Amino acid sequence: MRLLIGFALALALIGCAQKGAESIGSQKENDLNLEDSSKKSHQNAKQDLPAVTEDSVSLFNGNKIFVSKEKNSSGKYDLRATIDQVELKGTSDKNNGSGTLEGSKPDKSKVKLTVSADLNTVTLEAFDASNQKISSKVTKKQGSITEETLKANKLDSKKLTRSNGTTLEYSQITDADNATKAVETLKNSIKLEGSLVGGKTTVEIKEGTVTLKREIEKDGKVKVFLNDTAGSNKKTGKWEDSTSTLTISADSKKTKDLVFLTDGTITVQQYNTAGTSLEGSASEIKNLSELKNALK
C-alpha cells in the first residue's frame, strides 16, 4: 500500500512539474511575441519619423517624404518614404520632396512612387516579381484620382474619380481609347452605363421610349441628349452648355429642366402648363428612380 501511495505521489509531482514547465514556456513565448510585436511597432514608428540628418515633407495626400539635409556624393538629395509598410528610397536634384522612390516587398514585387516637381501630382505604381507593371494610381492635388490595373502589360481596367467624387469606370478595355463597358456614377449613386469608343465615352439610361444619353469627351467636356422613339407625344431635349441644362419638351412645349450641377447632382424643375416659364423651385434628384420619373 505504501508503495502505491508513494508511486501516486511521484506521478503527481511529475505532473505538477510538467505543468509548471509548460506555464513557464508559454509565458516565455508570450513575452517573446510581445517583444517582437513591440520591436515591429517601434520599427514602423521609426520609419515614420525623420532622422537627425533628414527633413520631413508632408504631401497633400498624406504621404511623407524624408529628404536628406545634405547632398550625397553624387550631388543629389537622398529620399525615403514608407508606403504600405514598404520602405522606398530614391534621389532627387531638389530638396522639396519631389523625385522617384522605389522599394521591394518580400515576394520580390516592387513599389514605385513618383512625386512631381511642383508636388501637385503623386503617382504610385506596383510591379510584379518579373518587373511588369500591374497597377498605378495617379492622385492630383486638385482632387482627381486615376487608377489603372494591367494584365500581361495591357490595360485591363480604369477608374477616374473626379474632384467632386463622381466616377467613371472602364472594363473590358481594348486599348486606351476603347472599352466595351463604361459606367459613370453621379451623386446619389445614380449610374449610367455604356462604352468608350474612339476616346469618347457614351453612357445612358432608359425609361420607356425615352433615352437620356451623356457624351464625355477626352478633355472631360460633357453633352447631354434625349431621344424618344414614341410614335406620338414625342419628347425632345435641348442641351445648353453654358448652364449644363437639358430642357425637355413635349408637343412643342417646354415641360421641365434637368440641370447637371458641378458637384455631381442633378436637379429638376417644372415649367408652367403653357411651357413659357419655370414654376416653383428646382429639387434635387435623390436616386435613379426619381431620374427615371423625370424622363416620363
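Cβ coordinates are placed from backbone N, Cα and C, and glycine is handled just like the others.
Annotation of the natural variant H42 to Y in Swiss-Prot: In strain: CA7; the original residue is retained in the structure shown.
For the natural variant K89 to R, Swiss-Prot gives this note: In strain: 41552MA. The structure shown keeps the original residue. Reduced to three states, the DSSP call for K89 (variant position) is strand.
A C-beta separation below 8 Å, combined with a sequence spacing of at least six in one chain, links T123 (variant position) to K112, L113, T114, V115, S116, S136, K137, V138, T139. Under the DSSP three-state reduction, T123 (variant position) is assigned to strand. One natural variant named in Swiss-Prot is T123 to S, and its note says In strain: CA8.
The Cβ neighbour count for A126 (variant position), using a 10 Å radius and every protein chain shown, is 19. Here Swiss-Prot notes a natural variant, A126 to T, with the remark: In strain: 21343WI, 41552MA, 42373NY3, HB19 and HB19CT1.
Swiss-Prot documents D128 to N as a naturally occurring variant and attaches the note In strain: 21343WI, 41552MA, HB19 and HB19CT1. For D128 (variant position), the count of additional Cβ atoms within 10 Å of its Cβ stands at 14 [all protein chains shown]. According to its DSSP assignment, D128 (variant position) is coil.
Swiss-Prot lists Q132 to P among its natural variants, and the accompanying note reads: In strain: CA8. Around Q132 (variant position), taking its Cβ as the centre, 12 other Cβ atoms fall within 10 Å, counting all chains.
One natural variant named in Swiss-Prot is A176 to T, and its note says In strain: CA8. A176 (variant position) falls outside any helix or strand according to DSSP and counts as coil.
A natural variant is reported in Swiss-Prot for this position, G198 to V, and the note states: In strain: 21343WI, CA3 and CA7. Around the Cβ of G198 (variant position), the number of neighbouring Cβ atoms within 10 Å comes to 7.
Taken residue by residue with DSSP, K253 (variant position) is part of a strand. Within its own chain, K253 (variant position) has Y271, A274, G275 as residues 6 or more apart in sequence whose C-beta sits under 8 angstroms from its own. Under the heading of natural variants, Swiss-Prot lists K253 to T and annotates it as follows: In strain: 21343WI, 41552MA, 42373NY3, HB19 and HB19CT1.
In the structure as shown, the Cβ atom of K89 (variant position) sits within 10 Å of 12 other Cβ atoms. Counting only the Cα atoms, the space from G198 (variant position) to A176 (variant position) is about 9 angstrom. For the pair K89 (variant position) and A126 (variant position), the Cα-Cα distance reads 15 Å. G198 (variant position) falls outside any helix or strand according to DSSP and counts as coil. Between A176 (variant position) and A126 (variant position), the C-alpha separation comes to 19 Å.
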